[in-house]
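Visitor: Sharing the feature lines straight out of Swiss-Prot:
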type	residues	note
BINDING	84-91, 109-113, 191-193, 232-234	GTP binding site
DOMAIN	75-251	domain 'IRG-type G'
MUTAGEN	CYS8 to Ala	Does not affect palmitoylation
MUTAGEN	SER90 to Asn	Loss of targeting to plasma membrane and phagosomes
MUTAGEN	LYS270 to Ala	Abolished ubiquitination by the DCX(WDR77) complex
MUTAGEN	LYS275 to Ala	Does not affect ubiquitination by the DCX(WDR77) complex
MUTAGEN	CYS356 to Ala	No effect on subcellular location
MUTAGEN	ILE358 to Ala	No effect on subcellular location
MUTAGEN	VAL359 to Ala	No effect on subcellular location
MUTAGEN	ASN360 to Ala	No effect on subcellular location. Abolishes Golgi and lysosomal localization; when associated with A-364
MUTAGEN	PHE362 to Glu	Decreased lipid-binding
MUTAGEN	ARG364 to Ala	No effect on subcellular location. Abolishes Golgi and lysosomal localization; when associated with A-360 or A-367
MUTAGEN	ARG367 to Ala	No effect on subcellular location. Abolishes Golgi and lysosomal localization; when associated with A-364
MUTAGEN	LYS398 to Ala	Does not affect ubiquitination by the DCX(WDR77) complex
Amino acid sequence: MKPSHSSCEAAPLLPNMAETHYAPLSSAFPFVTSYQTGSSRLPEVSRSTERALREGKLLELVYGIKETVATLSQIPVSIFVTGDSGNGMSSFINALRVIGHDEDASAPTGVVRTTKTRTEYSSSHFPNVVLWDLPGLGATAQTVEDYVEEMKFSTCDLFIIIASEQFSSNHVKLSKIIQSMGKRFYIVWTKLDRDLSTSVLSEVRLLQNIQENIRENLQKEKVKYPPVFLVSSLDPLLYDFPKLRDTLHKDLSNIRCCEPLKTLYGTYEKIVGDKVAVWKQRIANESLKNSLGVRDDDNMGECLKVYRLIFGVDDESVQQVAQSMGTVVMEYKDNMKSQNFYTLRREDWKLRLMTCAIVNAFFRLLRFLPCVCCCLRRLRHKRMLFLVAQDTKNILEKILRDSIFPPQI
């Protein structure tokens, strides 16, 4: 007899799934909104994954999450490139886009300040991203605060502060303002090729000096040290440019997906909690043999298999999930206590105490007192139920993480 699954309503929660030093794109980014994503499919897909979780069908849930991430990946993201005039912002944008300065679509560059209004650019290397080339600071008497207001910093998702030759007070002010807005930002030191060609210091020492100078200036104003990249816009394959690209791709995924998937995880957590509550009630009030479809409700190993099946974390399902996510099954099983009863008992001291030799002997002696035996049996089952539910949450969190950043095999 196969155990039945209960349907429960779920409300979104916001667990601590992905801590960062910076606030997410939105602290209240509801998963099922379509105005952000431009897709009316998301509410439907969200409901289908919730239904799959209630029914213990994790593979169906994985398919839904993948569709969700694919849709979220199309959300437009705005990146502001800013800094002092003459720091090479336009040249950097061209290098980031892997485009020559003389091409028609390139950002104008030159000795004279060419960028007088903010200009947007796109790149096939960063789909659905708008790179904004902002006018440089310092060319007018305009304050940094007025500049921030005029350039509409509040509309930006991620900032790249360009510096060269020196890390000025304007750079520090920009960093402090952006940090106060809770936005992600990088500092990119350009023209490194020129620094290396004119410096008497070794390359290693010069790079250390630049980074230490940036850190010291930020610390004076209590600004948290952001990602810093030392590059040459003349060669986007050297120095920190590859690292910058990789970091940017990851942060774009975080900006688009982190908050919606945190909300979705909260919904999943609620569904798992509701299922636990339903089964606790059944354990307390119903025959365990009938509820679980087992012959011996004291056979903890067999009962554990049933609980894993109820939540969809049985061996076959976990194997299918791992294959679908493009990784080995041990990536998921390594974090599971409930792989088998021996492992579960070893990992959980409460269950180990409930099933130790002394308790088992006591259990056998009190066979003639059904109420006492029944109470102990139910305690064991509730503990197993709780542990399987915890494993389910861990697997769900890993699925969501891996859907944003696929594991490297």
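In case you wondered, yes, glycine gets a Cβ from its N, Cα and C as well.
Substitutions noted, but not modelled.
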Visitor: So, three-state DSSP: helix, strand or coil for ASP84 (GTP binding site)?
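Guide: Its secondary structure by DSSP: strand.
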Visitor: If I restrict to non-local contacts, at least six residues apart, and a C-beta distance under 8 angstroms, what lies near LEU234 (GTP binding site) in its own chain?
Guide: ALA95, ASP193
Visitor: Given the mutagenesis positions SER90, CYS356, and counting only Cβ atoms in the protein chains shown, which has the most within 10 Å of its Cβ?
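Guide: Answer by Cβ density within 10 Å: SER90.
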Visitor: In sequence order, what residues of the same chain, 6+ apart, have a Cβ less than 8 Å from the Cβ of ASP84 (GTP binding site)?
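Guide: Long-range Cβ contacts: GLY136, LEU137, GLY138, ILE162, ALA163, SER168, ASN170, HIS171.
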Visitor: Name the one residue among LYS275, CYS356, LYS398 whose Cα is closest in three-dimensional space to that of ASN87 (GTP binding site); these are the mutagenesis positions.
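Guide: Of the mutagenesis positions LYS275, CYS356, LYS398, LYS398 has its Cα closest to that of ASN87 (GTP binding site).
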Visitor: Would you say which of the mutagenesis positions LYS270, LYS275, LYS398 has the most Cβ atoms within 10 Å of its own Cβ?
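Guide: It comes out as LYS275.
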Visitor: Counting across all protein chains present, how many other Cβ atoms fall within 10 Å of the Cβ of ASP193 (GTP binding site)?
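Guide: So the number of other Cβ atoms within 10 Å of ASP193 (GTP binding site) is 15.
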Visitor: Express the distance between the Cα positions of SER90 (mutagenesis position) and LYS270 (mutagenesis position) as a whole number of Å.
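Guide: So the Cα of LYS270 (mutagenesis position) lies 48 Å away from that of SER90 (mutagenesis position).
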Visitor: For SER90 (mutagenesis position), which of the three DSSP-derived states applies: helix, strand, or coil?
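Guide: SER90 (mutagenesis position) sits in a helix per DSSP.
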Visitor: What number of additional C-beta atoms lies within 10 angstroms of the C-beta atom of ASN87 (GTP binding site)?
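Guide: Excluding its own Cβ, the number within 10 Å is 27.
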Visitor: Which one is it: of the mutagenesis positions LYS270, LYS275, LYS398, whose Cα lies the shortest distance from the Cα of CYS356 (mutagenesis position)?
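Guide: Nearest by Cα distance to CYS356 (mutagenesis position): LYS275.
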Visitor: How far is it from LYS270 (mutagenesis position) to LYS398 (mutagenesis position), counting Cα to Cα, in Å?
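Guide: Computed Cα spacing between LYS270 (mutagenesis position) and LYS398 (mutagenesis position) is 17 Å.
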